[in-house]
Amino acid sequence: MSEQSQLDDSTIDKLIPQIFNEMRSNLNNTTNKFPKSTGGGASDNISANSNSIRSFNSITTQSLLKESESLDKITAMIKNVTAALKNNLPVYVNQVHEVCKSTNSILDSWINIHSQAGYIHKLMSDQTYLKLINDRLHNENVNTNDEDGSTLHNVIALKKKEILDLRQKLENRKGEKDAAPAKPPNQGLNPRYGVQSGRRPVPSAGISNNGRVRKTHVPASKRPSGIPRVTNRWTKPTASSSRKMFR
């Protein structure tokens with residue numbers, strides 16, 4: 001076992017053909033030892049068995065040799081394919097890169113065309129733009145020497161002037177608001193009544209808003225009544241109070 005473990009692949013590759021050759025030579029020697037006989041018997045059986053063994057071994061050996069030749073051809077083909085891929089891979093990568101660049105440029109052009117088409121559709125749906133175009137065409141028909149498109153330029157100048165005027169007004173409003181002094185907290189109060197101007201003063205007690213004298217509010221416990229009040233619990237009630245109680 002130690003000797004077999006020490007054998008490497010190259011040694012095994014060299015020993016396999018030698019083993020097959022020895023087996024073939026031994027088979028030939030065994031077949032030559034037995035003479036051919038015309039009669040039946042053990043010699044005929046031995047020769048038949050030897051012939052079958054020799055044919056089987058020859059078929060197995062031939063098939064192994066053919067497989068070995070096929071493997072050698074396949075190995076050579078794989079080597080050729082690997083070499084071709086190594087040499088042509090950068091070229092293929094460059095071709096793929098160029099195809100991707102051209103595809104991206106086509107897509108960018110299509111996106112630009114689509115955006116411009118959408119912008120033109122939006123302009124053609126705007127009535128103001130159509131009116132300006134019609135005015136310009138009318139002006140060109142009337143004044144053939146007008147090369148600057150004065151109608152369109154005049155409209156644009158007017159729009160710019162309006163925008164500048166609005167900005168100036170906004171800045172003036174902001175300046176006035178910043179320059180205005182802050183009002184004190186008690187400004188706007190009437191010094192006589194201590195209330196804000198524009199509001200009616202609160203009337204004093206006993207005088208209503210229309211100038212009439214109001215009656216003072218008297219609690220119910222202090223209002224006069226016909227029933228006498230008993231201050232002492234042992235005081236005997238009078239006859240008049242009794243009659244009022246049982247009436």
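Residue numbering: from 1, along the chain as shown.
Note that Cβ sites are derived from N, Cα and C of the backbone, with glycine treated the same way.
What you see is the original sequence, not a version with the noted changes.
According to Swiss-Prot, the experimentally introduced change Glu67 to Lys is described as follows: In DUO1-1; produces abnormal spindles resulting in growth arrest at 37 degrees Celsius; when associated with V-157. Sequence-distant contacts (6 or more apart, same chain, Cβ under 8 Å) of Glu67 (mutagenesis position) do not exist in this structure.
One entry in Swiss-Prot concerns the mutagenesis experiment Ala117 to Thr. Its note says: In DUO1-2; produces abnormal spindles resulting in growth arrest at 37 degrees Celsius; when associated with I-124. For Ala117 (mutagenesis position), no same-chain residue 6+ apart in sequence has a C-beta under 8 angstroms from its C-beta. The secondary structure of Ala117 (mutagenesis position), as reduced to three states from DSSP, is helical.
Proximity of Met124 (mutagenesis position) to non-local residues of its own chain (separation of 6 or more, Cβ distance below 8 Å) is seen for Leu130, given in sequence order. Mutagenesis annotation in Swiss-Prot: Met124 to Ile, described as In DUO1-2; produces abnormal spindles resulting in growth arrest at 37 degrees Celsius; when associated with T-117; the structure shown retains the original residue.
A helical conformation is recorded for Ala157 (mutagenesis position) in the three-state DSSP classification. Experimental mutagenesis at this site is recorded by Swiss-Prot as Ala157 to Val, annotated: In DUO1-1; produces abnormal spindles resulting in growth arrest at 37 degrees Celsius; when associated with K-67.
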Residues that sit under 8 angstroms from Ala157 (mutagenesis position) by C-beta distance, when 6+ apart in the chain: none
